Amino acid sequence: MEKVDIFKDIAERTGGDIYLGVVGAVRTGKSTFIKKFMELVVLPNISNEADRARAQDELPQSAAGKTIMTTEPKFVPNQAMSVHVSDGLDVNIRLVDCVGYTVPGAKGYEDENGPRMINTPWYEEPIPFHEAAEIGTRKVIQEHSTIGVVITTDGTIGDIARSDYIEAEERVIEELKEVGKPFIMVINSVRPYHPETEAMRQDLSEKYDIPVLAMSVESMRESDVLSVLREALYEFPVLEVNVNLPSWVMVLKENHWLRESYQESVKETVKDIKRLRDVDRVVGQFSEFEFIESAGLAGIELGQGVAEIDLYAPDHLYDQILKEVVGVEIRGRDHLLELMQDFAHAKTEYDQVSDALKMVKQTGYGIAAPALADMSLDEPEIIRQGSRFGVRLKAVAPSIHMIKVDVESEFAPIIGTEKQSEELVRYLMQDFEDDPLSIWNSDIFGRSLSSIVREGIQAKLSLMPENARYKLKETLERIINEGSGGLIAIIL
């Protein structure tokens, strides 16, 4: 990631204000980190000579040894400085140097009268050194910073052992996690690439679940500063996660089992994403679902906090769903093409009557208007009205009329006594409440109730004579073509 991109993305997430709160134990190199940060990326980008000189004068002092150098919180520079990164990109940068948490072996937080009292921007009266460290850390991160940087050490930069830093380090991390701002940790070491330092870096990263970088703060380069900002950027919260399902899954109905399974997997997995850093880990979890072959990170907008994930389904699942939807097993491309031709023909026929079907279900009567292809035009005929002539054009088109008729079917077996009849009713109704459709599968005299009822309905439908059907059709034609609304029916 380029330098400009890093600053641009962080500026978007912080509203253009890059305020780094540098916290940690005493004698870890916090002031040195701030000084190098300013010298490498801030001072060279300040165009105004006077502002650059003022910022240079405000750099903190640092020195080796056990004596504490920073005895009060300090803003560097005192007022946020506008830094020109590139065309159209100006950011406000300020760092805050905190009073560190005390550690055994450090000198300067006590004097001959006991705990050293220091001045802070938050209280009018001086407060003890250790209290200023606790209050300052929380206030700096919560009120004066957009990003937190914890500086710790492996003990190689001075005369204080690594073990003396652990308690203060844990307290700082605990404070920062309570505040909830994005932060990272830097291990200040004179041997940042040593296997022991690398092992320590990995241990701390797992212990605190944060990114940890190892570097020599004293010899820090611009690339190291950008690495800190880049890692901090991935600690910002995710604002939106877009998950793209396979395109063919998206065309399934909302209540289809596979689409619901995909949606449930997304809900279950995405809920673990809190930070931008979590996205990569969560992408791998999608592969645990049997209906997801793989998942990939399609893109991530660091400045917007938006991540996009693509999900891919196995090929055999497509074949399975196709068989389920079509109703037959697809034997090959030729078979699929044959089916598509049949379905296309069926759809064309259905489209002509679909509106009529909806109408007949709602009102009991439906009309399917004829298509242009169904219309036939008679030969034009010249007509005369008095002294004037005209042309008669006559077209004939078949319209389909649907009538919903409720057919009654009754089955009343005489089986014996009243008690036997009650037992039959009880047998028929035993599963009705749990599954109303189960009554049709009830066995009566060796046959299912559904087959008995269906047979009765079919018998009634076949009773309508041919001449009655013809007369009904003829009657409808006269009503429609002659516009007569009156109808008298005599059923014999």
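Note: Cβ is positioned from N, Cα and C throughout, glycine not excepted.
Modelled residues match the original; the substitutions are not represented.
In this structure, T28 (ATP binding site) belongs to neither helix nor strand by DSSP; it is coil. Among the features that Swiss-Prot reports, ATP binding site is placed at G24, A25, V26, R27, T28, G29, K30, S31, with the record citing a curator's inference.
Record note (Swiss-Prot) on the mutagenesis of T71 to A: Does not abrogate sporulation. 5-log decrease in sporulation efficiency; no ATPase activity, but no change in ATP-binding ability; unable to polymerize and fails to promote coat assembly; when associated with A-70.
For C98 (mutagenesis position), the count of additional Cβ atoms within 10 Å of its Cβ stands at 29 [all protein chains shown]. Recorded in Swiss-Prot as a mutagenesis result, C98 to S carries the remark: Defective in germination; when associated with N-283.
According to DSSP, I210 (mutagenesis position) is assigned to coil rather than to any helix or strand. Swiss-Prot gives this note for the published mutagenesis I210 to A: Defective in germination; when associated with V-367 and R-383.
The mutagenesis experiment R230 to S is recorded by Swiss-Prot, whose note states: Altered cortex and coat formation; when associated with L-69.
In the structure as shown, the Cβ atom of V241 (mutagenesis position) sits within 10 Å of 19 other Cβ atoms. Record note (Swiss-Prot), mutagenesis V241 to G: Altered cortex and coat formation. The unchanged residue is displayed.
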Cβ neighbour count within 10 Å of A25 (ATP binding site): 25
Distance [Cα-Cα, Å, rounded] between R230 (mutagenesis position) and G24 (ATP binding site): 20
From mutagenesis positions C98, I210, V241, the one whose Cα lies nearest K30 (ATP binding site): C98
Cα proximity to S31 (ATP binding site), best match among mutagenesis positions C98, I210, V241: C98
Between G24 (ATP binding site) and V241 (mutagenesis position): CA-CA distance (Å): 33
Cα distance (Å, whole number) from I210 (mutagenesis position) to G29 (ATP binding site): 20
